[in-house]
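These notes are about the structure you will find just below.
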Amino acid sequence: MKKKDTCEIFCYDEEKVNRIQGDLQTVDISGVSQILKAIADENRAKITYALCQDEELCVCDIANILGVTIANASHHLRTLYKQGVVNFRKEGKLALYSLGDEHIRQIMMIALAHKKEVKVNV
């Protein structure tokens, strides 16, 4: 027999609900959501992972790692840059990218560890 994944009656803990609703007003969930959305694209997740493996990569390196055009890699990198996931700098004719900070590396590594532990339905 399959278990229902919903409550069979409607009730809630008013104290918990009020406390958590108040907490939600004090944090930038929308900003967090935007960061996670940026990384959620498979190519951008690959870029993030690649930058976890090497401190700095140029656009050409990333394009070759992903097997995409430089224009496509640049598009994904711009999205990641706008969300603060990656940093960018120019060195001569090279456009070099690195992770925005250690938190991004941690997010990626934790997500990979979590994926190994649970079965994710796609």
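Note: Cβ is positioned from N, Cα and C throughout, glycine not excepted.
For all the noted positions, this structure keeps the original residue and models no substitution.
One mutagenesis experiment named in Swiss-Prot is Cys7 to Ser, and its note says Abolishes dissociation from DNA; when associated with G-11; S-58 and S-60. Summarising the environment of Cys7 (mutagenesis position), the number of other Cβ atoms within 10 Å of its Cβ, over all protein chains shown, is 8. In the three-state DSSP scheme, Cys7 (mutagenesis position) falls into the coil class.
In this view, Cys60 (mutagenesis position) is surrounded by 12 other Cβ atoms within 10 Å of its Cβ, with every protein chain counted. The Cd(2+) binding site annotation in Swiss-Prot covers Cys7, Cys11, Cys58, Cys60.
Taking the Cβ of Cys11 (mutagenesis position) as reference, no residue of its chain lies under 8 Å away while being at least six apart in sequence. What Swiss-Prot notes for the published mutagenesis of Cys11 to Gly is this: No effect. Abolishes dissociation from DNA; when associated with S-7; S-58 and S-60.
Positions annotated as domain 'HTH arsR-type' by Swiss-Prot, on the basis of sequence analysis: 24-119. When pLDDT values are averaged over the domain 'HTH arsR-type' (24-119), the model yields 97.
Among the mutagenesis entries in Swiss-Prot is Cys58 to Ser, noted as: Abolishes dissociation from DNA; when associated with S-7; G-11 and S-60. Long-range neighbours of Cys58 (mutagenesis position) (same chain, six or more residues apart, CB within less than 8 Å of its CB): Leu94, Ala95, Leu96, Tyr97. Under DSSP, Cys58 (mutagenesis position) is assigned to a strand (E or B) in the three-state scheme.
Here the residue is the original one, while Swiss-Prot reports the published mutagenesis Cys60 to Ser with the comment Abolishes dissociation from DNA; when associated with S-7; G-11 and S-58.
Listed in Swiss-Prot is the mutagenesis experiment Asp101 to Gly, annotated as follows: No effect on repressor activity; when associated with A-103. Asp101 (mutagenesis position) falls within neither a helix nor a strand when secondary structure is assigned with DSSP, and so counts as coil.
Neighbour list (Glu117 (Zn(2+) binding site), Cβ cut-off 8 Å, at least 6 residues apart, same chain): empty. Swiss-Prot lists Asp101, His103, His114, Glu117 with the feature Zn(2+) binding site.
Here the residue is the original one, while Swiss-Prot reports the published mutagenesis His103 to Ala with the comment No effect on repressor activity; when associated with G-101.
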By Cα geometry, the one of the recorded positions (Cys60, Asp101, His103, His114) nearest Cys7 (mutagenesis position) is His114
Whole-number Å distance separating the Cα atoms of His103 (mutagenesis position) and His114 (Zn(2+) binding site) is 16
